[in-house]
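Participant: Quick paste of what Swiss-Prot says about this protein:
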- Glu115 to Lys: In MRP21-1; suppresses translation defects of mutations in the 5'-untranslated leaders of mitochondrial mRNAs (MUTAGEN)
- Asn121 to Lys: In MRP21-3; suppresses translation defects of mutations in the 5'-untranslated leaders of mitochondrial mRNAs (MUTAGEN)
Amino acid sequence: MLKSTLRLSRISLRRGFTTIDCLRQQNSDIDKIILNPIKLAQGSNSDRGQTSKSKTDNADILSMEIPVDMMQSAGRINKRELLSEAEIARSSVENAQMRFNSGKSIIVNKNNPAESFKRLNRIMFENNIPGDKRSQRFYMKPGKVAELKRSQRHRKEFMMGFKRLIEIVKDAKRKGY
C-alpha cells in the first residue's frame, strides 16, 4: 500500500514538473522577444539565408511592435508608462469612484468643498466611524465585551417590542377604542 502511494506521488510530481517546464519555456520565449527583439529578428533573417543588412532591414526591425500584453505579463513594462498624464489622471478618478467607501476620503467635485464635507460626514456616519473610534479607544476585557454585547442585544429587542406596542396603541386609538 505504501509503494502504490509512493508511485502516485512520483507521477503527480512528474506531471507538476512538466507543467513547470512548459511555463518556463513560454516565459523564456517572452523574455527573448522583450529583451532583444532586434537580435531575434536578425536571427530569423539569417535562417532564411539573407546575410545582407540594409537600412530598410534595420528600420523594419526597429519598427517591430511587441504586444503590450506580452510585455506586461512578463513584468517588463508598467501600463502607466504608456499613458499620458491626462489619461492617468482620468483613470485614477474613475478608479476612485469605483472603489468601496471606507469613509476616510472623498473626491471634491465642481470645486465645492462644502458639499464634499457634507458627503464625507454622511459617509462617516453611515459607516459608524465615530462609534468605532470610541469603542476602539480603550482595551476592554473579553468578559466586559460579552456583557456589553448582551446588554445591547437586550436593548435592541426591547426597543423593537416597545415600538410594536406603540404602533398597536396608535392603531387602537385611531379606531376609537
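A Cβ is built for glycine as well, from the same backbone N, Cα and C atoms used for every other residue.
Keep in mind the model shows the original residues, not the substituted ones.
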Participant: Count the Cβ atoms, other than its own, that fall within 10 Å of the Cβ of Glu115 (mutagenesis position), considering every protein chain shown.
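Facilitator: Around Glu115 (mutagenesis position), other Cβ atoms within 10 Å: 13.
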Participant: Could you round the CA separation between Asn121 (mutagenesis position) and Glu115 (mutagenesis position) to a whole angstrom and send it over?
Facilitator: 10
